[in-house]
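Scroll down for the structure; my scribbles are underneath it.
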Amino acid sequence: MPLLDIRNLTIEFKTGDEWVKAVDRVSMTLTEGEIRGLVGESGSGKSLIAKAICGVNKDNWRVTADRMRFDDIDLLRLSARERRKLVGHNVSMIFQEPQSCLDPSERVGRQLMQNIPAWTYKGRWWQRFGWRKRRAIELLHRVGIKDHKDAMRSFPYELTEGECQKVMIAIALANQPRLLIADEPTNSMEPTTQAQIFRLLTRLNQNSNTTILLISHDLQMLSQWADKINVLYCGQTVETAPSKELVTMPHHPYTQALIRAIPDFGSAMPHKSRLNTLPGAIPLLEQLPIGCRLGPRCPYAQRECIVTPRLTGAKNHLYACHFPLNMEKE
């Protein structure tokens, strides 16, 4: 049984008197212990999907789905209070810009201890004294912070961005989640720090069997760490496949464009040569094209593309394109 099963998730915003679809019929199934990647440009709806899973909705949002189940529990039928309780016990989220997510006026140790739920205590009643501090030290060691004394008495601005993100991961692990959502956890970090964070998440997945949803705009990075990747464009899923298969044999032109945009430092490039990017820009939600949303930018677009393509293909490799690429190799 899948841990998270989403079918035809749609998220709409109310702008004035009209509703605008920001996410359109996105489906996703995550199994226990899986690392799933979610990739797309800024504005493709990646963070909105994560917030919809956690139930963090605004008043001008309308979230609908044919199915949204977490471990055989229908999230759509739960009240707001029941949803918060379920998510608080089973789901954690890591946000972008960790320093802005921490309270600048509180020491890191106090913030970490405040986020350790009482129900996670498993010892005897006479051992409860100081257990949150011991648990906080254990979590800091678990995420790779060896000098816990210095980290716990520091304020967030006294730590590096990488250390703050490790603290945020420790806070996310405090409730022992079954699903960890990482929304661009290494955005604007140095490559060495990025590798440390992703190695840490992979180790947590292997040791605790924690399911991880990795959200990023970097396809090259996701292909190294995720088991399977969903590619989003303008709020729609355009391709889903195992990581290696997606990178070596993409079927959708947008996926191919993301792969070609990855710089190749192994070969020399002519001076002032153009990068392999798609022409144009991602359309506004209020001005979406008819049919395939990539149509105006797609180099392979034809007359049939005015009809919205359905997600089709094999069980492990789905694509939404009338003229898929690399089909002769299968």
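A Cβ is built for glycine as well, from the same backbone N, Cα and C atoms used for every other residue.
Mapped onto three states, the DSSP output places Ser42 (ATP binding site) in coil. Its own atom aside, the Cβ of Ser42 (ATP binding site) has 9 Cβ atoms within 10 angstroms in the protein chains shown. Look at Swiss-Prot and you will find Gly40, Glu41, Ser42, Gly43, Ser44, Gly45, Lys46, Ser47 tagged as ATP binding site.
Feature annotation from Swiss-Prot assigns domain 'ABC transporter' to 6-259; the stated evidence is sequence analysis.
Note: Lys46 (mutagenesis position) has non-local neighbours Leu38, Val39, Gly40, Asp183, Ile215, His217, Leu232, i.e. same-chain residues 6+ apart with C-beta under 8 A of its own C-beta. Here Swiss-Prot describes Lys46 to Gly, Ile, Gln or Arg as a published mutagenesis experiment; the accompanying note says: 25% to 50% stimulation of K(+) uptake by TrkH.
Reduced to three states, the DSSP call for Gly162 (mutagenesis position) is helix. Swiss-Prot lists Gly162 to Ala among its mutagenesis entries, and the accompanying note reads: 80% stimulation of K(+) uptake by TrkH.
One mutagenesis experiment named in Swiss-Prot is Asp183 to Lys or Asn, and its note says 15% to 20% stimulation of K(+) uptake by TrkH.
According to Swiss-Prot, the experimentally introduced change Asp183 to Glu is described as follows: About 60% stimulation of K(+) uptake by TrkH. In the three-state DSSP classification, Asp183 (mutagenesis position) falls within a strand.
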- prompt: In whole Å, how far is Gly162 (mutagenesis position) from Ser42 (ATP binding site) when you measure between their Cα atoms?
  reply: 22
Statement: Counting only residues outside Gly40, Glu41, Ser42, Gly43, Ser44, Gly45, Lys46, Ser47 in the same chain, those with C-beta within 8 angstroms of the ATP site's C-beta centroid are His217, Leu232, Gly235
